[in-house]
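Read the structure below first, then the notes.
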Amino acid sequence: MRPLQIVPSRLISQLYCGLKPPASTRNQICLKMARPSSSMADFRKFFAKAKHIVIISGAGVSAESGVPTFRGAGGYWRKWQAQDLATPLAFAHNPSRVWEFYHYRREVMGSKEPNAGHRAIAECETRLGKQGRRVVVITQNIDELHRKAGTKNLLEIHGSLFKTRCTSCGVVAENYKSPICPALSGKGAPEPGTQDASIPVEKLPRCEEAGCGGLLRPHVVWFGENLDPAILEEVDRELAHCDLCLVVGTSSVVYPAAMFAPQVAARGVPVAEFNTETTPATNRFRFHFQGPCGTTLPEALACHENETVS
């Protein structure tokens, strides 16, 4: 197989969110397969020396906090999977149903807290920052649990459940209302057989900008949509400068994020995967640590004996 070729930022900025790589890059993301190491001692040697650490996180790290992933067997809301509802077409066809789905997800987060994995990442960022070392999190998650745990250097490439975007004026705003609008109160039950609320569009969340009143949508990246070029430029810079990369709780099947860690590995930077199972990318990385992230990450990111702690 051909080695992975670094995908230039001008290409990455044009990529869209999806479950398969764009045709133009499918032949660029293959690496020679090798068995990854599970030696924590060896990983810790790299960790002790790293000055710029990138952590790429996915749904697995939040699943340990009880956040529904809508992936795999049982990953349904009513009779739909996320990819059935998280699309521009679904919103255009039935905005009430899509808003019920996202209202349910927002309300669920009210009872969820960061787990040991989130906390280990945030603590590591704070500790290493005092040593002049950089830790940045690139997350595909939209639940804000990294932020809640205290992570500051955070790139939320798929947006946030708690931001809205007006379909008329384009204004993006934080929104932590519960419920987000009166008509959604008590709606969004996930059980199969639950009937759609069929809320009139004028009663769905509306823009509060003066003179607008347009329909709001969740400020998240839906399947088939382009990712924000500005955020992806930041991602590209972080990947280009990191000297250690961790891939945490991600299935490595959603693009373009699935390309990020292989890009880094292609230039010889050690990459460590932390997951409850192997993924299509496992053999492209130097390390693989199998198990719950809340168990493996605290050990991996703990203060090293060679660190100078102020």
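For all residues, glycine too, the Cβ spot is worked out from N, Cα and C.
Unsubstituted: the structure retains its original residues.
What Swiss-Prot records for His158 is active site, proton acceptor. Just so you know, the Cβ of His158 (mutagenesis position) picks up 21 other Cβ atoms within 10 Å once every protein chain is counted.
Taking a C-beta cut-off of under 8 angstroms and a sequence separation of 6 or more, Arg105 (mutagenesis position) has the following same-chain neighbours: Pro68, Leu161. Arg105 (mutagenesis position) falls within a helix when secondary structure is assigned with DSSP. Per Swiss-Prot, the feature substrate binding site maps to Tyr102, Arg105.
When other Cβ atoms within 10 Å of the Cβ of Cys207 (Zn(2+) binding site) are tallied across all protein chains shown, the result is 20. If you look up Swiss-Prot, you'll see Cys166, Cys169, Cys207, Cys212 marked as Zn(2+) binding site, on the strength of sequence analysis.
If you look up Swiss-Prot, you'll see 37-307 marked as domain 'Deacetylase sirtuin-type', on the strength of sequence analysis.
Taking all protein chains in view, 16 other C-beta atoms sit within 10 angstroms of the C-beta of Thr69 (mutagenesis position). Quoted from Swiss-Prot, the note on the mutagenesis of Thr69 to Ala is: Abolishes enzyme activity.
Here the residue is the original one, but Swiss-Prot notes a mutagenesis experiment at this spot, Tyr102 to Phe: Increases the KM for desuccinylation.
One mutagenesis experiment catalogued in Swiss-Prot, Arg105 to Met, is accompanied by this note: Increases the KM for desuccinylation. Does not affect deacetylase activity.
His158 to Ala appears in Swiss-Prot as a published mutagenesis result, with the remark: Abolishes desuccinylation and deglutarylation activity.
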Using Cα positions only, nearest of the recorded positions to Tyr102 (mutagenesis position) (Thr69, Cys166, Cys169, Cys212): Thr69
CB-centroid shell, 8 A cutoff, Zn(2+) site Cys166, Cys169, Cys207, Cys212, site residues removed: Thr167, Ser168, Gly170, Val171, Glu208, Glu209, Gly213, Gly214, Leu216
Secondary-structure category, per DSSP, in which Cys166 (Zn(2+) binding site) falls: strand
Chain-internal residues, separated by at least six, CB under 8 A from Cys166 (Zn(2+) binding site): Cys207, Glu209, Cys212, Gly214, Leu215, Leu216, Arg217
